[in-house]
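What follows is a set of notes on a single structure, which appears directly below.
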Amino acid sequence: MGNSSSHTHEPLERGFTRGKFGDVKNGKSASFRFSKKSPKKMDRLRRSFRDSFRRRKDRVPESSKPHQWQADEEAVRSATCSFSVKYLGCVEVFESRGMQVCEEALKVLRQSRRRPVRGLLHVSGDGLRVVDDETKGLIVDQTIEKVSFCAPDRNHERGFSYICRDGTTRRWMCHGFLACKDSGERLSHAVGCAFAVCLERKQRRDKECGVTMTFDTKNSTFTRTGSFRQQTLTERLAMATVGTNERSVDGPGSAMPGPPAATVKPFNPFAIERPHATPNMLERQSSFRLSTIGSQSPFKRQMSLRINDLPSNADRQRAFLTAAAGNPMQTPLRSVSPIAEVSPAKSAGADPLSAAAVAADSVSQLCQELSQGLSLLTQTDALLAAGEDLNFNNNRSINQNIIAAEKQVQHVHSYAPPTAQVTPRVASTTPTYQTLHSQSPSRSEQSIETSTELPNAEQWLGHVVRSTSPAAPKRPTYLANVGRAQTLASGTGAAVGGGGPDDPFDAEWVANVAAAKQLSPDLPIPSTARSPLARHSTNPFISPPKAPAQSFQVQL
C-alpha cells in the first residue's frame, strides 16, 4: 500500500466538470486513466491477438471464378443481370476510349466530396440502368449503342467505369462505380457481354433486311440494294425453327440444309379482311388516280397540274407557234360587239369636227325619240282607262285625232330608218286653235350620200326604237280594240290622199279617233285631199313649236 502513489486512487470523475445543461466536460486536468495513451507496440500486440482468434476467409481472385462469369453472360442475354454498386457520378473527359482516361476520371470522382448513391446496376443487351435502392428511382439510363469504352480500375479492386456520349450536350462523359460485393472486372465483363449481344442483334437485323449500299466515287452517288421491310411474326418464327433444327443435328458431317418449314396461314371464318389498295392506286404517279370522273364531279382533269399541261399555256404556245409559222390563228367572232370607234375613212376629205357633230346629232335624235315613246306609253294607258268618259262634243280634240290618224298612214309608208349621215331638222310650226285645220310641222331631210351604216350600238338602239310597240292597256275596252282595227284598215286610203313626212308618235292617237267615229257618225270627217301643210300635228311633245335643241353630245 505504501509503494502506491497517492494519485492512483483518484476519483474517476476528477477533472470532469458539468456544464450549464448538466453535460460532462473533460478539462485539461482530466484523470490519468483517460489521458494516458497506450504505446504503439501494445496496439500492435492487441491487433495481432484479435486477428489470430478470428476466422479469416480466404481471398479468392475473380479470375478463378469462370463459372460465375458464364452465368453473367446468360443473365445479360436474358436481361436479368444486376449488381449492387455505389454510383460515384460522372465527369467530362476529352477522349472516347482508354484505360488511363477511365482511371483518372475515377480518381477525380473518389476524391470529390459527393456522397455516393447506393443502387442496383442492371446490364442487358439494350442498355445500362442504375436504380436507387431507397427511392427506386432511375438514376442512369444509358443505351448500349452510345457506350464507347468500359474498363475496371487497376488502382482499386472494385472500381469500374465506362465512357459514353451525352445525348443533350454531345460531350464525352465518364460514369464511375464501386462494386459492393463483386469486383470491377466482373462488372466490366458483364458490360462486354452486353456489347456482344447488341452487335449480334444488329447483324441479324442487317441480314434480315438485306440492304446493302455502294458508293461510287466517280459519280458521287449511293446505290442501295434490298429493302428495309420488317419481317412478320410468322417469318421470324419460321427462321427460328430452321435455326433450331440446324443446331440440333449431332454430327457436323450430317448437317444438311433442310427445306424451310411450310407456313400454314390460319383461317378464321369470322375475320373481316383488311381493305387493300387496287393495283392502279399502287402505281407510281404524280397525282392520285380516281375512277371515271362524272360530269357532276368538281375534278374535271385526268392529269397533273403541270405548267406545260395547263390548257391555257398549251393554247398560248400553239398560237405562238402558228403565228411564227406565218399562219395566224383566226379568232372566233365575239357575241358582243365592241365599242364603236369613228373610222378615219369616214371623215376623209371633210372636216373632222363636222363629222363628229353629225354622229352626235344622230345619237341625240334617237335618244329624244326613245324618251318621247316612253312618255307616250304612260299617257296612253291613262287615256284608255278614261275612254268611256270621252267628250265627243269637243270638236278640237276630235279633229286633232283625225289628223293624227292620217299622219299614221303616212308614217307607215314614208318612214325610213335613220342613218349616221342624216341630220333631222324640225320646221317651225304655228298651231291655230280657232279653226279645224291646223298647219302640221314639216320635216325636211338633207340628201347626203350614205357611206356606211351606224355602229353596232347605234344600230341596236335604232332597232329597239323601230320595233317597240306600245304596251297593252291594263283594262282593254271595246273602244281600244275597234280603234286598232280601224287603224290598220284605213291605212291604204290615207296613204293616197296624204303625203309628206310622218310623225311616229301620232299612230297611238288613231285608235281613240277611229272608235269615236264608229260610235258617233255625226262627227265631221276630215278630207283626205287636204294639204299636209294645212294639217296640225297631234303630237303633244313638239307643240308649242320650238327649235330642236341638242340635249347632249357623245364623242365616240
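Every residue number used here counts from 1 along the chain in the order it is shown.
Including glycine, each Cβ sits where the backbone N, Cα and C put it.
No substitution from the list is modelled in this structure, which keeps its original residues.
What Swiss-Prot lists as ATP binding site is Gly22, Asp23, Val24, Lys25, Asn26, Gly27, Lys28, Ser29.
As a published mutagenesis entry, Ser48 to Ala appears in Swiss-Prot alongside the note: In 2S-A; loss of phosphorylation. In the presence of aPKC remains localized to the cell cortex and does not display any decrease in phospholipid binding; when associated with A-52. According to its DSSP assignment, Ser48 (mutagenesis position) is helical.
Long-range Cβ contacts of Ser52 (mutagenesis position) within its own chain (separation 6+, distance under 8 Å) are none. Quoted from Swiss-Prot, the note on the mutagenesis of Ser52 to Asp is: In 2S-D; phosphomimetic mutant that displays reduced cortical localization but no significant decrease in phospholipid binding; when associated with D-48.
Annotation of the published mutagenesis Ser52 to Ala in Swiss-Prot: In 2S-A; loss of phosphorylation. In the presence of aPKC remains localized to the cell cortex and does not display any decrease in phospholipid binding; when associated with A-48; the original residue is retained in the structure shown.
Under the heading domain 'PID', Swiss-Prot lists 81-208.
DSSP assigns Phe195 (mutagenesis position) to a helix in the three-state reduction. Annotation for Phe195 (mutagenesis position): spatial neighbours Ile144, Val147, criterion Cβ-Cβ under 8 Å with sequence separation of six or more. According to Swiss-Prot, the mutagenesis experiment Phe195 to Val carries this note: Loss of binding affinity to Nak and single helical peptide.
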> In the domain 'PID' (81-208), how many residues does DSSP put in helix, strand and coil?
Replying inline: 41 helix, 52 strand, 35 coil
